[in-house]
Every structure is written in structure tokens, then in C-alpha cells.
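Structure, as C-alpha cells:
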Amino acid sequence: MKIDASRRGILTGRWRKASNGIRPPWSGDESHFLTHCTRCDACINACENNILQRGAGGYPSVNFKNNECSFCYACAQACPESLFSPRHTRAWDLQFTIGDACLAYQSVECRRCQDSCEPMAIIFRPTLSGIYQPQLNSQLCNGCGACAASCPVSAITAEYLHAH
């Protein structure tokens with residue numbers, strides 16, 4: 001009996017559209033990116049901070065778990081398909097959210113996200129309980145992900161600000 005390997009995608013969920021990941025900086029419109037990306041891994045291999053990995057469908061996806069984006073533009077320069085926007089444009093429209101797992105919300109003193117945030121988009125304000133609570137200023141945030149990388153409980157997540 002011969003097995004059709006192309007049909008295995010139904011069992012593994014690969015038939016779904018390969019989206020819901022954060023694409024590399026300057027990758028632009030997701031539908032254009034997914035249509036023209038050859039999944040060659042050139043951008044993944046060029047990433048100096050190792051935040052790019054193969055995501056759904058083998059497309060490059062950002063993972064802020066261990067590091068931040070330095071906006072070095074190496075991923076864009078490595079792409080043989082010229083899919084990336086010019087460096088002088090905004091890298092991406094990401095919105096970071098501090099979730100309920102945040103240690104400060106659990107009455108545990110922690111300010112690692114603030115300490116790692118170079119543009120100082122995260123500040124801690126006093127509360128009646130005595131534990132300072134984080135506030136994220138999205139106007140100051142550059143989307144580097146340093147806060148998410150430094151969070152010991154992975155309470156900080158990123159998503160696109162606008163439909164991508």
C-alpha cells in the first residue's frame with residue numbers, strides 16, 4: 001500500500017494558512033510575504049540575535065523568548081527575493097502586552113522588563129499595595145522585544161497593532 005505524503009498535512013494541521021506568526025522586521029504585507037517567500041532560511045541564518053526561526057509552514061517567524069531584535073537589517077539584506085521594505089521605513093507595527101502572569105501583578109517585586117527597555121517605554125508606578133505595577137507606553141516602544149526576552153515568566157507577548 002502506497003502512502004500519499006502530501007495528504008499527511010490534514011492530520012498535522014499543515015493545511016491551515018501559515019500565519020499567526022510575527023514575521024521578520026521590514027517584511028511588510030503578510031500575504032505578499034507568504035506568497036513570495038521561498039523559505040530558503042537565508043534571513044533566519046543571517047539573524048545575529050537568533051530571534052528568527054521556522055514557523056508554521058516553514059516560513060520565518062520571530063521568537064522573542066531568548067533575545068531581542070537589534071534592527072541590524074541583516075535578515076533583509078540576506079533575502080534573495082528582495083521581499084523586505086527599505087531600512088529607513090518602520091520595521092513593524094507590534095503591540096506588546098503585559099499579561100496577568102507578570103510577577104508584579106502577583107505581588108512579587110520584579111522590574112526586569114523595565115531594566116531591559118532601552119527606549120524606557122516601561123515604567124513602574126506605585127500602588128496602594130506597595131508593589132509597583134508596570135505601565136507600557138506604546139508611543140515610546142520601538143518593538144525590539146527586549147522586555148519579552150527578559151521576562152522570567154513570559155508574561156509579555158507581542159502581536160500586530162493593525163491587521164497584517
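Numbering starts at 1 and runs along the chain as it is shown here.
Glycine too: its Cβ is placed from the backbone N, Cα and C atoms.
Although substitutions are noted, the structure shown does not include any of them.
Other C-beta atoms found within 10 angstroms of the C-beta of Cys69 ([4Fe-4S] cluster 2 binding site) number 25, with every protein chain shown included. Marked as [4Fe-4S] cluster 2 binding site by Swiss-Prot on the basis of sequence analysis: Cys69, Cys72, Cys75, Cys79.
Taken from Swiss-Prot, the feature [4Fe-4S] cluster 3 binding site covers Cys141, Cys144, Cys147, Cys151. Classification of Cys151 ([4Fe-4S] cluster 3 binding site) by DSSP places it in coil, neither helical nor stranded.
Positions annotated as domain '4Fe-4S ferredoxin-type 1' by Swiss-Prot: 28-57. Sorting the domain '4Fe-4S ferredoxin-type 1' (28-57) by DSSP state (H, G, I as helix; E, B as strand; all else coil) yields 14 helix, 3 strand, 13 coil.
Over the domain '4Fe-4S ferredoxin-type 2' (58-89), the average per-residue pLDDT in this prediction is 96. What Swiss-Prot records for 58-89 is domain '4Fe-4S ferredoxin-type 2', and it gives sequence analysis as the kind of evidence.
Take the CB of Pro24 (mutagenesis position) and look out to 10 A: across all protein chains shown you find 29 other CB atoms. Pro24 to Ala appears in Swiss-Prot as a published mutagenesis result, with the remark: No change in activity.
One entry in Swiss-Prot concerns the mutagenesis experiment Pro25 to Ala. Its note says: No change in activity. If you draw a 10 Å sphere around the CB of Pro25 (mutagenesis position), it holds 27 other CB atoms from the protein chains shown.
Cβ neighbour count for Trp26 (mutagenesis position) (all protein chains, 10 Å cutoff from its Cβ): 20. Here the residue is the original one, while Swiss-Prot reports the published mutagenesis Trp26 to Tyr with the comment No change in activity.
Closest in space to Cys151 ([4Fe-4S] cluster 3 binding site), of the recorded positions given as Pro25, Cys69, Cys72, Cys75, Cys79, is Cys69, taking the CA atom of each residue.
By a simple count of nearby Cβ atoms, those within 10 Å, the most crowded of the binding-site residues Cys72, Cys147 is Cys147. Cβ neighbour count for Cys151 ([4Fe-4S] cluster 3 binding site): 22 (other Cβ atoms within 10 Å of its Cβ, all protein chains included). Cα spacing between Trp26 (mutagenesis position) and Cys147 ([4Fe-4S] cluster 3 binding site): 20 Å, rounded to the nearest whole number.
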